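Participant: The structure is given below, and queries will be raised subsequently.
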Amino acid sequence: MGTRDDEYDYLFKVVLIGDSGVGKSNLLSRFTRNEFNLESKSTIGVEFATRSIQVDGKTIKAQIWDTAGQERYRAITSAYYRGAVGALLVYDIAKHLTYENVERWLKELRDHADSNIVIMLVGNKSDLRHLRAVPTDEARAFAEKNGLSFIETSALDSTNVEAAFQTILTEIYRIVSQKQMSDRRENDMSPSNNVVPIHVPPTTENKPKVQCCQNI
């Protein structure tokens with residue numbers, strides 16, 4: 001049973017990055033609306049869509065942002081990355097140049113996004129296996145070397161699209177919830193929370209002194 005879109009426990013912003021034409025918009029539409037458009041044109045500017053999933057009984061609302069990979073849209077970079085807690089870095093398994101550019105996209109992401117952002121490398125268009133130009137093992141090794149998770153997907157036939165988003169959102173949730181638990185523990189152990197106020201009656205030194213020998 002689905003939840004109302006305005007009822008959620010966590011809201012996570014996830015960005016899609018990578019060269020134009022690698023299938024970012026179709027990954028977004030496949031996950032959020034279960035749609036695929038063969039005539040999909042390059043995204044102009046920025047668009048985002050939302051979908052909620054359940055993790056550990058909590059409702060996670062994913063706000064997934066998509067933008068064109070072409071150089072002329074670079075001006076939106078800072079606003080695009082601001083507040084993002086996850087990123088899918090997408091390349092086309094049938095176009096090696098889109099994989100070569102992953103390193104540049106990763107640098108831009110790390111220059112502009114939060115240092116703790118969760119990143120997944122996504123080899124899209126796995127249905128084009130007969131045209132494969134990027135070996136799976138090569139991409140997986142790159143991901144491991146750079147601390148990224150890795151998956152191959154096909155927005156066309158839906159392969160691993162659900163798994164990609166579920167995996168990154170679950171990882172973000174684990175990190176956020178662990179941080180919340182850690183923060184609570186620190187608060188519980190902080191000196192201010194262990195102080196028991198003690199009322200100390202005024203000592204004789206603090207009592208007002210009675211002046212004597214007046215009016216003599």
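Backbone N, Cα and C define each Cβ position, glycine as well.
The model shown is predicted, which means the values in this text are computed figures rather than measured ones.
For reference, Swiss-Prot lists these features for the protein:
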{"type": "MUTAGEN", "residues": "Lys13 to Asn", "note": "Abolishes SH3BP5-mediated guanine nucleotide exchange"}
{"type": "BINDING", "residues": "20-26, 37-38, Ser40, 42-43, Gly69, 124-125, Asp127, 155-156", "note": "GTP binding site"}
{"type": "MUTAGEN", "residues": "Val22 to Met", "note": "Impairs protein folding"}
{"type": "MUTAGEN", "residues": "Lys24 to Arg", "note": "Impairs protein folding and decreases affinity for guanine nucleotides"}
{"type": "BINDING", "residues": "Ser25, Thr43, Asp66", "note": "Mg(2+) binding site"}
{"type": "MUTAGEN", "residues": "Leu38 to Ala", "note": "Decreases SH3BP5-mediated guanine nucleotide exchange"}
{"type": "MUTAGEN", "residues": "Leu38 to Pro", "note": "Nearly abolishes SH3BP5-mediated guanine nucleotide exchange"}
{"type": "MUTAGEN", "residues": "Lys41 to Ala", "note": "Mildly decreases SH3BP5-mediated guanine nucleotide exchange"}
{"type": "MUTAGEN", "residues": "Ile44 to Ala", "note": "Abolishes SH3BP5-mediated guanine nucleotide exchange"}
{"type": "MUTAGEN", "residues": "Gln70 to Leu", "note": "Constitutively active mutant (GTP-bound form). Decreases GTPase activity. Disrupts the trafficking of CDH1 to the plasma membrane and promotes accumulation of CDH1 in RAB11A endosomes in nonpolarized cells. Promotes mistargeting of CDH1 to the apical membrane in polarized cells"}
{"type": "MUTAGEN", "residues": "Ser154 to Leu", "note": "Impairs protein folding"}
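Please situate the listed features within the shown structure.
Facilitator: With a cut-off of 8 Å between CB atoms and residues at least 6 apart in sequence, the same chain places Gln63, Trp65, Gly83, Ala84, Val85, Gly86 near Lys13 (mutagenesis position), listed in sequence order.
Ser25 (Mg(2+) binding site) falls within a helix when secondary structure is assigned with DSSP.
Lys24 (mutagenesis position): 29 other CB atoms within 10 A of its CB, across all protein chains.
In this structure, Asp66 (Mg(2+) binding site) is part of a beta strand by DSSP.
In the three-state DSSP scheme, Leu38 (mutagenesis position) falls into the coil class. Leu38 (mutagenesis position) counts 6 other C-beta atoms within 10 Å of its own C-beta, drawing on all protein chains shown.
Secondary structure from DSSP puts Ser154 (mutagenesis position) in coil. Taking a C-beta cut-off of under 8 angstroms and a sequence separation of 6 or more, Ser154 (mutagenesis position) has the following same-chain neighbours: Asn124, Lys125, Ser126, Asp127, Asn160, Val161.
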Participant: For the C-alpha pair, I'd like the distance in angstrom between Val22 (mutagenesis position) and Leu38 (mutagenesis position), rounded off.
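Facilitator: Here the two Cα atoms lie 12 Å apart.
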Participant: According to DSSP, does Asp127 (GTP binding site) sit in a helix, a strand, or coil?
Facilitator: helix
Participant: Using C-alpha atoms only, work out the spacing between Asp66 (Mg(2+) binding site) and Lys41 (mutagenesis position) and round it to an integer in Å.
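Facilitator: That separation, Cα to Cα, works out to 13 Å.
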